[in-house]
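In what follows, a structure is listed as structure tokens, so that the remarks can point back to it.
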Amino acid sequence: MSNFSGFTKGTDIADLDAVAQTLKKPADDANKAVNDSIAALKDKPDNPALLADLQHSINKWSVIYNINSTIVRSMKDLMQGILQKFP
């Protein structure tokens, strides 16, 4: 499982750029795993083990990108709420 170390060390992540940077490596790793699984299927497209590995890689990729999207949306909503309270 990917390590979201920026969120577990008790450090403050106060801006959207820091959040995006923290999530970049797990997203890149998941993307690479999907691409590697697809490349492995080119030689043996009917291998059940390789198909299962691709399914797992795609599921992991999907979860990581959903987490990324949710966090970015939450940060946007938080910042928008703060800005709306200013006169």
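Note: Cβ is positioned from N, Cα and C throughout, glycine not excepted.
For all the noted positions, this structure keeps the original residue and models no substitution.
Experimental mutagenesis is annotated in Swiss-Prot for ILE13 to Ala, with the remark: Requires increased levels of calcium to block Yop secretion. Can assemble needle polymers on its surface.
As a published mutagenesis entry, ILE13 to Cys appears in Swiss-Prot alongside the note: Exhibits constitutive Yop secretion in the presence or absence of calcium.
Looking at Swiss-Prot, you'll find the mutagenesis LEU16 to Ala noted as follows: Shows drastically reduced NF-kappa-B/AP-1 activation.
Non-local contacts of ASP17 (mutagenesis position) by the CB criterion (under 8 A, 6+ apart in sequence, same chain) are absent. Among the sequence features in Swiss-Prot, the mutagenesis site ASP17 to Cys is noted as follows: Shows no Yop secretion in the presence or absence of calcium.
What Swiss-Prot notes for the published mutagenesis of ASP17 to Ala is this: Exhibits constitutive Yop secretion in the presence or absence of calcium. No change in NF-kappa-B/AP-1 activation. According to DSSP, ASP17 (mutagenesis position) is assigned to a helical segment.
Residue density at VAL19 (mutagenesis position): 18 other Cβ atoms are found within 10 A of its Cβ, drawing on all protein chains shown. Recorded in Swiss-Prot as a mutagenesis result, VAL19 to Ala carries the remark: Shows drastically reduced NF-kappa-B/AP-1 activation.
Swiss-Prot lists ASP28 to Cys among its mutagenesis entries, and the accompanying note reads: Exhibits constitutive Yop secretion in the presence or absence of calcium. For ASP28 (mutagenesis position), applying a Cβ distance below 8 Å and a minimum sequence separation of six or more within one chain yields no residues.
Under its mutagenesis entries, Swiss-Prot includes ASP28 to Ala with the note: Exhibits constitutive Yop secretion in the presence or absence of calcium. Requires high levels of calcium to block Yop secretion. Can assemble needle polymers on its surface. Look at ASP28 (mutagenesis position): DSSP puts it in a helix.
Among the mutagenesis entries in Swiss-Prot is VAL34 to Ala, noted as: Shows no Yop secretion in the presence or absence of calcium. Taken residue by residue with DSSP, VAL34 (mutagenesis position) is part of a helix.
Among the mutagenesis results in Swiss-Prot, ASP46 to Ala has the note: Exhibits constitutive Yop secretion in the presence or absence of calcium. Requires high levels of calcium to block Yop secretion. Can assemble needle polymers on its surface. The residue drawn here is the original one. For ASP46 (mutagenesis position), no same-chain residue lying six or more positions away in sequence has a CB closer than 8 A to its CB.
Rounded to a whole value, the Cα-Cα separation of VAL19 (mutagenesis position) and VAL34 (mutagenesis position) is 23 Å.
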